[in-house]
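What Swiss-Prot notes for the published mutagenesis of Tyr102 to Leu is this: Retains 4% of wild-type lysine uptake activity. Increases the capacity to inhibit CadC in the presence of lysine. Listed in Swiss-Prot as a mutagenesis experiment, Trp106 to Leu is described as follows: Retains 20% of wild-type lysine uptake activity. Increases the capacity to inhibit CadC in the presence of lysine. Quoted from Swiss-Prot, the note on the mutagenesis of Lys163 to Ala is: Retains 24% of wild-type lysine uptake activity. Increases the capacity to inhibit CadC in the presence of lysine. Among the mutagenesis entries in Swiss-Prot is Phe216 to Leu, noted as: Retains 13% of wild-type lysine uptake activity. Increases the capacity to inhibit CadC in the presence of lysine. Among the mutagenesis entries in Swiss-Prot is Glu222 to Ala, noted as: Abolishes lysine uptake. Strongly inhibits CadC. Here the residue is the original one, but Swiss-Prot notes a mutagenesis experiment at this spot, Glu230 to Val: Abolishes lysine uptake. Shows significant less inhibition of CadC. Experimental mutagenesis is annotated in Swiss-Prot for Asp275 to Ala, with the remark: Retains 88% of wild-type lysine uptake activity, but can hardly inhibit CadC. Cannot interact with CadC; when associated with A-278. For the published mutagenesis Asp278 to Ala, Swiss-Prot gives the following note: Retains 88% of wild-type lysine uptake activity, but can hardly inhibit CadC. Cannot interact with CadC; when associated with A-275. According to Swiss-Prot, the mutagenesis experiment Glu438 to Ala carries the annotation: Retains 14% of wild-type lysine uptake activity. Is unable to inhibit CadC. The mutagenesis experiment Asp443 to Ala is recorded by Swiss-Prot, whose note states: Retains 11% of wild-type lysine uptake activity. Is unable to inhibit CadC. Here Swiss-Prot notes a mutagenesis experiment, Asp446 to Ala, with the remark: Retains 13% of wild-type lysine uptake activity. Is unable to inhibit CadC.
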Amino acid sequence: MVSETKTTEAPGLRRELKARHLTMIAIGGSIGTGLFVASGATISQAGPGGALLSYMLIGLMVYFLMTSLGELAAYMPVSGSFATYGQNYVEEGFGFALGWNYWYNWAVTIAVDLVAAQLVMSWWFPDTPGWIWSALFLGVIFLLNYISVRGFGEAEYWFSLIKVTTVIVFIIVGVLMIIGIFKGAQPAGWSNWTIGEAPFAGGFAAMIGVAMIVGFSFQGTELIGIAAGESEDPAKNIPRAVRQVFWRILLFYVFAILIISLIIPYTDPSLLRNDVKDISVSPFTLVFQHAGLLSAAAVMNAVILTAVLSAGNSGMYASTRMLYTLACDGKAPRIFAKLSRGGVPRNALYATTVIAGLCFLTSMFGNQTVYLWLLNTSGMTGFIAWLGIAISHYRFRRGYVLQGHDINDLPYRSGFFPLGPIFAFILCLIITLGQNYEAFLKDTIDWGGVAATYIGIPLFLIIWFGYKLIKGTHFVRYSEMKFPQNDKK
């Protein structure tokens, strides 16, 4: 039998996120250290053409995923997002595993952001103990989420605005350098696409390897689905925000990568260094310095600190809301379903803060091996969440139509069904399974490295099938699916 799914809009959450908040979450959600720091490594490994093609391909995949999520979130705007859709339209245990894995992923990611924050601050204050900065930033992130959802929304709006402004200025400076208007700048142009093995250095294998990095860079775009549960007029604002995704991908990622590749040759050894500790070799910093802007390192340090805080702020919000929704559905202790007068799930916030703090402490005072395994177990979760979105949307639309509902009644309709979710699922699956494909091409396989890379997959399957075995659930048939908005009519 199919257990009764109790997932509805969680009572008590305040719909205080306005259209401008959602738009900035959609635009700035995935602009972070992946673009500001790690993008140089993609050009170095795959060449300018290979990196650009990888960003365009993964960007197309993410666009399809966001249109799928947009259709689901506009129709059923709940904070459980894809975990809710997974249990309603795929299988209850599937949604259970998606929810717990996503909460755990962000709790660990907050700890990673705390480590990154202290590394960034050490650039300015090398003699100050790093844990002081991490504790300070954890306190700031906690307070932004403690007061109200509007506090999170406002902080994320301004964080994202800083990141977006930086990318726009970067693109303008880059274009001026390329066309020769920026006086005193080092020469730039298409010559960097013809040196050595460019434009496709390393061939197809290098592009596959780069796709992994690019995929991680885009993670965070799905946050808009969770924010839908506290959005004003989600049927109107969610589609508007989702439509921004295509232009964000085109402008902020593709144009930025193109400009970097035209100004800095892929053979520049600085591009391979992608440690947030050394801002001076960020590809953005290198381009600004090529333009004669010698203070670029200090500016980019501040921007990257903003990106780290933004990631931590978003992670705290996402994990808190996911834990709250799990509790409302009876899939986590009920204590986490309690709300403050302002509509904030503070018990869930306390728990997430404690877990994130403990994970951080393992990196500081505990066994580094423990910390690395915690990090590795969460590494796959973003890709698993994307797979869950594609599967849930495909089955949602199929069930919706088979039950006789008119797709024109949907608040937002993905225009590429079924090709969009199918393409996104296949490509995301290839990226997920190909994370460490090089290990299997060597004479001796490093099984420890393989286990560290893929541990997130069996962990997800154990949670899923463990729940399925205990509860006796099965895949939801199309005829059994519930469509609450239509049922209300």
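Cβ from N, Cα, C; glycine included.
Feature annotations (Swiss-Prot) mapped to structure.
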{"residue": "Tyr102", "record": "mutagenesis position", "Cβ contacts under 8 Å, 6 or more apart": "Phe82, Ala83, Ala318, Ser319, Met322, Thr381, Ala385"}
{"residue": "Trp106", "record": "mutagenesis position", "Cβ contacts under 8 Å, 6 or more apart": "Gly315, Met316, Ala318, Ser319, Met322, Thr352"}
{"residue": "Lys163", "record": "mutagenesis position", "Cβ contacts under 8 Å, 6 or more apart": "Gly28, Ile31, Gly32, Val303, Thr306, Ala307, Ser310"}
{"residue": "Phe216", "record": "mutagenesis position", "Cβ contacts under 8 Å, 6 or more apart": "Gly34, Ala38, Gly382"}
{"residue": "Glu222", "record": "mutagenesis position", "Cβ contacts under 8 Å, 6 or more apart": "Leu65, Met66, Leu69, Ser81, Phe82, Gly382, Ala385, Trp386, Ile389"}
{"residue": "Glu230", "record": "mutagenesis position", "Cβ contacts under 8 Å, 6 or more apart": "Leu13, Arg14, Arg15, Glu16, Leu17, Ser79, Val149, Arg321, Gly343"}
{"residue": "Glu438", "record": "mutagenesis position", "Cβ contacts under 8 Å, 6 or more apart": "Gly209"}
{"residue": "Asp443", "record": "mutagenesis position", "Cβ contacts under 8 Å, 6 or more apart": "none"}
{"residue": "Asp446", "record": "mutagenesis position", "Cβ contacts under 8 Å, 6 or more apart": "Ala439"}
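Under the DSSP three-state reduction, Glu230 (mutagenesis position) is assigned to helix.
DSSP gives Asp443 (mutagenesis position) a coil state; it is part of no helix or strand.
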